[in-house]
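Features as listed in Swiss-Prot:
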type    : residues                          : note
BINDING : HIS51, ARG55, ASN64, GLU75, ARG77 : carbohydrate binding site
DOMAIN  : 9-141                             : domain 'Galectin'
MUTAGEN : ARG55 to Ala                      : Completely abolishes carbohydrate binding. Loss of toxicity towards C.elegans
MUTAGEN : TRP72 to Gly                      : Completely abolishes carbohydrate binding
MUTAGEN : PRO146 to Gly                     : Reduces the stability of the tetrameric structure
MUTAGEN : LEU147 to Ser                     : Reduces the stability of the tetrameric structure
MUTAGEN : PRO148 to Gly                     : Reduces the stability of the tetrameric structure
Amino acid sequence: MLYHLFVNNQVKLQNDFKPESVAAIRSSAFNSKGGTTVFNFLSAGENILLHISIRPGENVIVFNSRLKNGAWGPEERIPYAEKFRPPNPSITVIDHGDRFQIRFDYGTSIYYNKRIKENAAAIAYNAENSLFSSPVTVDVHGLLPPLPPA
């Protein structure tokens, strides 16, 4: 299913993002002077299952999760430098059941162990001065996308 996700908004997914699902987030532009840009994968109960915070000013990408009214867990960080290539950066997230696999522009994968074992029902996109276009497209499907009709 294809969604158009505008900055400072979220989309409710038609079907849960669950194990064996893939979400491909694609931007039509890259703002090299952009600031902190965040994508959150949210459960139906609004728990943040996967928090991806891209912070170019700190040269870091942070991964985390938290219960709706809980505290953030320990941050997991990787360097930001050279993760995105203009003009059309992308982020791909694969749910493997016990962990998420995250790829930036089809580069090396990062693995984030799930701390909250729920399915995502929505994806949120937040920024004041986004690195990416508004909207971004979000394509959510199974590991093998359905074949077109014959």
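Backbone N, Cα and C atoms are what each Cβ position is placed from, and that goes for glycine too.
Quantities reported herein were computed from a predicted structural model and do not represent experimental measurements.
Annotated features taken from Swiss-Prot, shown on the structure.
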residue	record	DSSP class
HIS51	carbohydrate binding site	strand
ASN64	carbohydrate binding site	strand
TRP72	mutagenesis position	coil
ARG77	carbohydrate binding site	strand
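Separation of the C-alpha atoms of ASN64 (carbohydrate binding site) and ARG55 (mutagenesis position): 14 Å, rounded to the nearest whole number. Across the recorded positions listed here (HIS51, ARG55, ARG77), the residue whose Cβ sits among the most other Cβ atoms within 10 Å is HIS51. Neighbours of ASN64 (carbohydrate binding site), defined as other CB atoms within 10 A of its CB across all chains, total 18. Other residues of the chain with a Cβ within 8 Å of the Cβ centroid of HIS51, ARG55, ASN64, GLU75, ARG77, the carbohydrate site, are ILE52, SER53, VAL60, ILE61, VAL62, PHE63, GLU76. Cβ neighbours of GLU75 (carbohydrate binding site) (same chain, under 8 Å, six or more residues apart in sequence): VAL62, PHE63, ASN64. Residue pair ARG55 (mutagenesis position) / ARG77 (carbohydrate binding site) shows a Cα separation of 10 Å. All chains included, 12 other C-beta atoms sit within 10 angstroms of the C-beta of TRP72 (mutagenesis position). Geometry remark: HIS51 (carbohydrate binding site) versus TRP72 (mutagenesis position), CA distance 10 Å.
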